[in-house]
Amino acid sequence: MAKSKYYVVWNGRKPGIYTSWSACEAQVKGYTGAKFKSYPSKEEAEAAFRGEEATPKLAKEEIIWESLSVDVGSQGNPGIVEYKGVDTKTGEVLFEREPIPIGTNNMGEFLAIVHGLRYLKERNSRKPIYSDSQTAIKWVKDKKAKSTLVRNEETALIWKLVDEAEEWLNTHTYETPILKWQTDKWGEIKADYGRK
């Protein structure tokens, strides 16, 4: 079950404390100079809203809503791994991978980004991709998933997919920007499975 989060909006259409990302997003999406942040408890959110915390820094860049967001849902690490890609603006699921029996979170994030690159290239789209995994972003740029997961019969499927993804990266070019989703400033990525 997903943990509750509280979203403080200092600068937005209606400043206040919200209990869901969608409610918070409605106040800040497209709002110039929006300031907001998520907190794990109501008490922390209330203290922050009263100004008992340093005013949060403005995001270095606005969210690019015309983009693709990818994320992984995992049960255990290593454990069952699945991923999906969604339209950042609407939340519409554009692709998803059925659960893989054994894998790691980072491997799933890597596969999700590469799937996103392939998806956008097939559609001649130059939209950027957001991922909340710095590790997976680096692996994609290096064209190599540096996972320490053992290769055996149990992990054969995820390693087959990773090998295929690395092969694709080494035989194709792309101009798609891969951007880090700033969870601490923007809340959970749109593709989040809500299992944290």
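A Cβ is built for glycine as well, from the same backbone N, Cα and C atoms used for every other residue.
According to Swiss-Prot, the domain 'RNase H type-1' annotation covers 58-196, on the basis of sequence analysis.
Cβ environment of ASP192 (mutagenesis position): ASP71 lie under 8 Å away, each six or more residues apart in the same chain. Among the features that Swiss-Prot reports, Mg(2+) 1 binding site is placed at ASP71, ASP192, with the record citing experimental evidence.
Mapped onto three states, the DSSP output places ASP132 (mutagenesis position) in coil. Per Swiss-Prot, the feature Mg(2+) 2 binding site maps to ASP71, GLU109, ASP132.
In the three-state DSSP reading, GLU109 (mutagenesis position) counts as helix. Taking the Cβ of GLU109 (mutagenesis position) as centre and 10 Å as the limit, one finds 26 other Cβ atoms among all the protein chains shown. For the mutagenesis experiment GLU109 to Gln, the note given by Swiss-Prot reads: Loss of activity.
In sequence order, ASP71, LYS180, TRP181, THR183, GLU188, ILE189 constitute the residues six or more apart from ASP132 (mutagenesis position) in its chain with CB-CB distances below 8 Å. Swiss-Prot lists ASP132 to Asn among its mutagenesis entries, and the accompanying note reads: Loss of activity.
Under its mutagenesis entries, Swiss-Prot includes GLU188 to Gln with the note: No effect. Its Cβ taken as reference, GLU188 (mutagenesis position) is surrounded by 19 other Cβ atoms within 10 Å in the chains shown. For the recorded site, GLU188 (mutagenesis position), the DSSP three-state label reads coil.
As a published mutagenesis entry, ASP192 to Asn appears in Swiss-Prot alongside the note: Strongly reduced activity with manganese. Loss of activity with magnesium.
When the domain 'RNase H type-1' (58-196) is classified with DSSP, helix, strand and coil residues number 47 helix, 35 strand, 57 coil.
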